[in-house]
Amino acid sequence: MPASIPRRNIVGKEKKSRILTKPCVIEYEGQIVGYGSKELRVETISCWLARTIIQTKHYSRRFVNNSYLHLGVFSGRDLVGVLQWGYALNPNSGRRVVLETDNRGYMELNRMWLHDDMPRNSESRAISYALKVIRLLYPSVEWVQSFADERCGRAGVVYQASNFDFIGSHESTFYELDGEWYHEITMNAIKRGGQRGVYLRANKERAVVHKFNQYRYIRFLNKRARKRLNTKLFKVQPYPK
């Protein structure tokens, strides 16, 4: 065993997260493009690349048009994940969660995918590094949110490990048709549904209806925003199991 590598940093049968180099800001041609270490870092990538990976790797097989910050997760020279950040499905809904929030005052983690072979805790580290990038590139963002989908069989373990606050859940209806999943908004919103909505409505009788909980998590980036949480609708609660 090389003396230069501490025993605690060696990856064995358990996929233990390791940091062998100090995380730092990553710049390219004088511009901030990411944050992290050689072993794990996030960097901005093109929209088309992020969408391609999400379409092929994410369980939903669908990207979100509202995303405008696309971060690749790298280990060494390998691209091992993608995080897409942007507006909520309804961009103006941020002010309903945190009072006095405009569209540029928050972000939603729309999509996240990380390779299964990555060490344990890699997802929470990637989120942590992404938040540092957001603070640097989008200083007007005061808070971020994301949803854990019950379809994945978990209640948001990754967000709990990333020190997000759990502020409630709601039940959403999904339609399963010909191997594709459709959110209820695709059925109900004529303009937003597009051709997928047209197809779903035309074949509604064949679709299988599912109801799943979606768990809402929020991470405040400053204390002022925390004080403006709309406590009439949301409150910080114990983590769901």
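Glycine residues also receive a Cβ, built from the backbone N, Cα and C atoms like all the rest.
What you see is the original sequence, not a version with the noted changes.
Predicted, not measured: the structure shown is a model, and the values here were computed from it.
Listed in Swiss-Prot:
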| type | residues | note |
| --- | --- | --- |
| MUTAGEN | HIS58 to Ala | Loss of acetyl CoA-binding |
| BINDING | TYR59, ASP149, TYR159 | Fe cation binding site |
| MUTAGEN | ARG111 to Ala | No effect on iron-binding or acetyl CoA-binding |
| MUTAGEN | SER124 to Ala | Loss of acetyl CoA-binding |
| MUTAGEN | ASP149 to Ala | Loss of iron-binding |
| MUTAGEN | TYR159 to Ala | Loss of iron- and acetyl CoA-binding |
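The separation of HIS58 (mutagenesis position) from ARG111 (mutagenesis position), Cα to Cα, is 8 Å.
Of all the mutagenesis positions listed (HIS58, ARG111), ARG111 sits in the most crowded Cβ setting, with the most other Cβ atoms within 10 Å. Counting only the Cα atoms, the space from TYR159 (mutagenesis position) to HIS58 (mutagenesis position) is about 17 angstrom. SER124 (mutagenesis position) is 17 Å away from ASP149 (mutagenesis position) when you measure Cα to Cα.
With the fewest other C-beta atoms within 10 Å around its C-beta, TYR59 stands out among the recorded positions TYR59, TYR159. Across the fold, the C-alpha of TYR59 (Fe cation binding site) and the C-alpha of SER124 (mutagenesis position) stand 19 Å from each other.
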